[in-house]
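So that you can see what the record holds, here are the features copied from Swiss-Prot:
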- 161-410: domain 'ABC transporter 1' (DOMAIN)
- L183 to P: Activates ER-associated degradation (MUTAGEN)
- T257 to I: Alters drug specificity (MUTAGEN)
- G302 to D: Confers generalized drug resistance (MUTAGEN)
- S648 to F: Alters drug specificity (MUTAGEN)
- 869-1112: domain 'ABC transporter 2' (DOMAIN)
- G905 to S: Inactivates drug transport (MUTAGEN)
- G905, A906, S907, G908, A909, G910, K911, T912: ATP binding site (BINDING)
- G908 to S: Inactivates drug transport (MUTAGEN)
- G1009 to C: Confers generalized drug resistance (MUTAGEN)
- G1040 to D: Alters drug specificity (MUTAGEN)
- C1427 to Y: Activates ER-associated degradation (MUTAGEN)
Amino acid sequence: MPEAKLNNNVNDVTSYSSASSSTENAADLHNYNGFDEHTEARIQKLARTLTAQSMQNSTQSAPNKSDAQSIFSSGVEGVNPIFSDPEAPGYDPKLDPNSENFSSAAWVKNMAHLSAADPDFYKPYSLGCAWKNLSASGASADVAYQSTVVNIPYKILKSGLRKFQRSKETNTFQILKPMDGCLNPGELLVVLGRPGSGCTTLLKSISSNTHGFDLGADTKISYSGYSGDDIKKHFRGEVVYNAEADVHLPHLTVFETLVTVARLKTPQNRIKGVDRESYANHLAEVAMATYGLSHTRNTKVGNDIVRGVSGGERKRVSIAEVSICGSKFQCWDNATRGLDSATALEFIRALKTQADISNTSATVAIYQCSQDAYDLFNKVCVLDDGYQIYYGPADKAKKYFEDMGYVCPSRQTTADFLTSVTSPSERTLNKDMLKKGIHIPQTPKEMNDYWVKSPNYKELMKEVDQRLLNDDEASREAIKEAHIAKQSKRARPSSPYTVSYMMQVKYLLIRNMWRLRNNIGFTLFMILGNCSMALILGSMFFKIMKKGDTSTFYFRGSAMFFAILFNAFSSLLEIFSLYEARPITEKHRTYSLYHPSADAFASVLSEIPSKLIIAVCFNIIFYFLVDFRRNGGVFFFYLLINIVAVFSMSHLFRCVGSLTKTLSEAMVPASMLLLALSMYTGFAIPKKKILRWSKWIWYINPLAYLFESLLINEFHGIKFPCAEYVPRGPAYANISSTESVCTVVGAVPGQDYVLGDDFIRGTYQYYHKDKWRGFGIGMAYVVFFFFVYLFLCEYNEGAKQKGEILVFPRSIVKRMKKRGVLTEKNANDPENVGERSDLSSDRKMLQESSEEESDTYGEIGLSKSEAIFHWRNLCYEVQIKAETRRILNNVDGWVKPGTLTALMGASGAGKTTLLDCLAERVTMGVITGDILVNGIPRDKSFPRSIGYCQQQDLHLKTATVRESLRFSAYLRQPAEVSIEEKNRYVEEVIKILEMEKYADAVVGVAGEGLNVEQRKRLTIGVELTAKPKLLVFLDEPTSGLDSQTAWSICQLMKKLANHGQAILCTIHQPSAILMQEFDRLLFMQRGGKTVYFGDLGEGCKTMIDYFESHGAHKCPADANPAEWMLEVVGAAPGSHANQDYYEVWRNSEEYRAVQSELDWMERELPKKGSITAAEDKHEFSQSIIYQTKLVSIRLFQQYWRSPDYLWSKFILTIFNQLFIGFTFFKAGTSLQGLQNQMLAVFMFTVIFNPILQQYLPSFVQQRDLYEARERPSRTFSWISFIFAQIFVEVPWNILAGTIAYFIYYYPIGFYSNASAAGQLHERGALFWLFSCAFYVYVGSMGLLVISFNQVAESAANLASLLFTMSLSFCGVMTTPSAMPRFWIFMYRVSPLTYFIQALLAVGVANVDVKCADYELLEFTPPSGMTCGQYMEPYLQLAKTGYLTDENATDTCSFCQISTTNDYLANVNSFYSERWRNYGIFICYIAFNYIAGVFFYWLARVPKKNGKLSKK
């Protein structure tokens, strides 16, 4: 990577640098005829010198200004670096980012020269920061107990009450105690401290990013005279906080990501003659060249799912983003994580160059800081548990703590020493001072008191006061003028953004179009999917409309209902994409790139084309397949209305997504809206039949007006021939037209047709005059929801973060409160709940003698290794496309009991691959060589005879530490060992790992649970409780940890080795002190080749001697042996080996000694026999039944402790079914009542998708943990895993079904039907069985679709498709008799066919029908006949229907159906088939579960005859 001179320089300087490219240009601009050219040049030079001096005076408080001063006083003018032609005169390849000779340092200096040449145009300025009495507090968790299904309502109620109560005792805890500091322009500050000490909070505080916590009332922060509120409102982009996480839009390329930022930050006062586009492109190219990203220009950034650049490159993209922003005050939170030490050093050097040349300030929090990097900082701040224990010059910090009473060991970096004083287990006290009785501060409070009384503190306060005094009106005005000069013409001067609102929309629109182009497959899939659904749904009604008579009325309404719903809810999944992009939008808002509403505006605009294409494709296919009216005007109005439906609902769902803070929060109201909007469209319940209490829903429902317009459009002005008359038959062949009537609403006696307008007026109360009203109201909703969406995006803040706390089960909290250990006030105090286990003063120091350790461990009785694990000529090859690549190349080695062996090498050397091969964890490729235990090949029990600690700390978040350890012990230790003995062993492991303080704490998630170190200890503990008989593998146990935690973990491994455990551990570039903890080293270079295997020796002398004796340069006394070794073999960035050390190793005496030792092992060790008893060679230590029992108990416990999952299920169930129940309240047995009851049964099933979508992430979470950790270690079988999922999910679904039954069955009035039929108990019980069966069916379908799918979203889409198909062909929306013959098989295989038929029959069968007055058919009987006499032949033929008055002679009122069984027969529902249908539905559930188990085995379970082969 180049010297990396930040693009912050780029924008610092370039933000206002945009001027003349040459002296000649300046001369032309300022030509004055009264002087000759020589005199003019002298005057210009004098003016620049005076201006430069003025600027220097304004920043005189900054100490290191040599580079900046030399630039301003040199008189050298910069040149325009933006070249179109390398052959142009004055071309300098050092300034061309596309040149191999590009120098970012030269580029930054050139831009500084340009700025100095015309300060009136570029408005140079600086920004410092001073803070006084800075303190911060966060909301405490009450709250420090775990939520469960039972206590969550109480917690929510209590939390709500507290918002309305004004109590003296606030529910907060202090994160930062009062502290002070000052950072002048041009200075670099490093913040050091262990995780949880408050480093991140300090950076957020001084960068005015305080969302989630509050600053103290006495806190004073000044940014060159501006307050934090001023910065947030007007100068947000000048103070930037770069978070540790790397979040980017994955489908954008690196160049597209950076050029978008550059466009949004291109200043108005840029280089003269350079347009915005050229300037932005140049900045992006400079950023890529500076950070070694040029080769990734057209590569997607990617993420964990989308393939893109590497993790390290993604981190550099994050750095480049901030660099382009050009802020004057930057805060970097662990920005070097994921970078190797050399790249991290170059990054710090870039910040230093930027500070020196451009007068910027930077604050950097680093966990592992090398000495070279530390020496670049001007100041250092050391934090411990929220206390400031030092702030001042970096070169004086070491002496300060040595004077306090601490000793810095040899070869320990200054940064490590400064943080080590905060760790009782690592720091070394000055024994001479102790002997003299001098008190050495040891607790954070004592160190803070010592600091406040020190002369260093007084010097700091002088500097702070001076800085605050210098922050006058002049400095504020300079910042303001510079900011305004950078802004585009139409940008508000008070706005913190560089470009105007519409320019932001423009650039974001371009970015979004790039996103769509780069992920065009998704758009094409959506188009294809919608076209497919149009073909399927449209073909359901194929040829039905050909008749064109009154028999098509219901189907026309049904098809229109399908159309409006499908168009409207096609945007429901947009909520997912909103939450995918939200973290990026929030990050860019803090960078002051654009308004969140501008991003929302652009996202709406960018999706218009795809939405239109999808809508047009779907509606054209659907319209003409259904055979709606063939009229151009009618068709285009239909299309217009459905497009309005698409956009109105899209904006509505976007509002829901922007109003909520998490995806799970958004899905609940979205699901509720889906139900309410669809039910009150006007088809399920006509407007006139809606109950009074809920009619308001129809009036505010945009879909109701749009559906009204669609029906009016379809039915207006058409005469539909009558398809069926009453009465009819041979006896009525010669009757007059007035003596019969058409059987549909709107029919007029004597007419052989029905006007469409009459039908919709009588059925729906729709009138043609309201046709365009729906369009107008729909458009009004589109506009209204659009602006609401923009407003919510602009002002809705994300979810607040919580301070890092431990969470305990409520029973533990009660116990602690009884003992007085915990109160609400100190519930979140780390020292009370053990957040920092090493802070207790009585903790046993780790520097005990080995003899004492041996005695202690002898009492503990940890498992000891008894066998030697060794391997020889180990090779591993994989097939990558057409190439066979060798990952491991003839690797030899062994691990003996009682030794700690390090496995080292550069990235790509094959360290983790070697561990996976040795541990039998690879699933593909070819392994050759010998892997032996005491000279004998591994058996089936080998995977559970070892411990394997993965780099990722994977644990069940709802379990406590003790429960996690016991679960491992119960399932992995031999079955013969009693539960009591296993429990005792777990307690012993807790003791040796020093986890007593948080043994009952919940694992939780980051910020609310165990911290990084505690999780790593738990990972090791889980493997130790299994009592590994052979050895323990650890993969990068120190990755991502601070140096003190890394040292603590290494000390723990040393303990275990001293007790007789064999340990093989990969480690990435350890410090000199960490290196000394290992006994042996296996060092590999790229290609999986061994370059050293042997003892390290005292101070790594044996290893150093080996390399020095084979041509390596001498290792300096103060060097880190690990870094020196990497440099020697050419594994460090920028280093080159002087020879092939693999060949050196293969020809060395040490190699021959290794081979000799392996020969002896293979010859002698087998004589000892196998260490595994014959009966203990099974794959698992416990039976399948016992495994399933324990896994089920754990899963049930997880559900109980996951109230968000269960309560979401119950709340959705309660709302949906209660809403349906009271919408169809007491539906009755009129024709419309029966129709309502059928639709109520139909709507009962729409909860399918919301319930299923909640289940899938829960399953994926369980599966990921099992497949990543528990399956490879043979903790339990996949059979136990999958059956536990079934056993635990079913009871909760039955409970949800029971809740649904009570709040759905009784309000609708099904019980009244059963009572009238004299079958109250039987039908009530049967309805309950069906209700429970449906919820179990949802769970079974969830298991089926996720069993072979990797991603929950893909499984949800598949399930939604299957459900839509099943629901569409169940016989409700179109009857089987009307369905095309091709689709009859779908009707028969749909599980919902049998469910709805049975549920409808159980709900409404065996009851008399009573028609409403408007449902009666009226006609005149022949003269001299009563209605009864006239209708008698028809009633004998039809066998259904009744007359209201058989003796009437003037007008006959006839109801077409007499019993509910007649109505049920029309939809193929028969009460006699209720149990048959129930049995069939249960068979579908069983099939889903069996298929789910099979597909899981087929797709997810490794097979013995799979892709892995051994030779």
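Note: Cβ is positioned from N, Cα and C throughout, glycine not excepted.
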T912 (ATP binding site) to T257 (mutagenesis position) - Cα separation in whole Å: 32
Site of maximum Cβ density within 10 Å, from mutagenesis positions L183, C1427: L183
Least surrounded among the recorded positions, given as T257, S648, T912, when other CB atoms within 10 Å are counted: T912
Fewest other Cβ within 10 angstroms of its own Cβ, chosen from the binding-site residues A906, A909: A906
Spatial neighbours of K911 (ATP binding site), counting only the mutagenesis positions L183, G302, S648, G905, G1009 and Cα distances within 10 Å: G905
Collapsed DSSP category at C1427 (mutagenesis position): helix
For G302 (mutagenesis position), the number of other Cβ atoms found within 10 Å of its own Cβ: 21
Between A906 (ATP binding site) and G302 (mutagenesis position): CA-CA distance (Å): 24
Residues satisfying Cβ distance under 8 Å from G1009 (mutagenesis position), sequence separation of at least 6: L806, V807, K957, A1001, V1002, V1003
Proximal but sequence-remote residues of the same chain as G910 (ATP binding site) (Cβ under 8 Å, at least 6 apart): Y876, I887, L888, M1084, G1087, G1088
Nearest recorded site to L183 (mutagenesis position) by CA-CA distance, among recorded positions S648, G905, A909, C1427: G905
Average pLDDT across the domain 'ABC transporter 2' (869-1112), rounded to a whole number: 86
S648 (mutagenesis position) versus mutagenesis positions T257, G905, C1427 - nearest by Cα: T257
By Cα-Cα distance, the member of recorded positions G905, A906, C1427 nearest T257 (mutagenesis position): A906
Between C1427 (mutagenesis position) and A909 (ATP binding site): CA-CA distance (Å): 97
For K911 (ATP binding site), the number of other Cβ atoms found within 10 Å of its own Cβ: 24
Distance from C1427 (mutagenesis position) back to G905 (mutagenesis position), taken between C-alpha atoms, in Å: 100
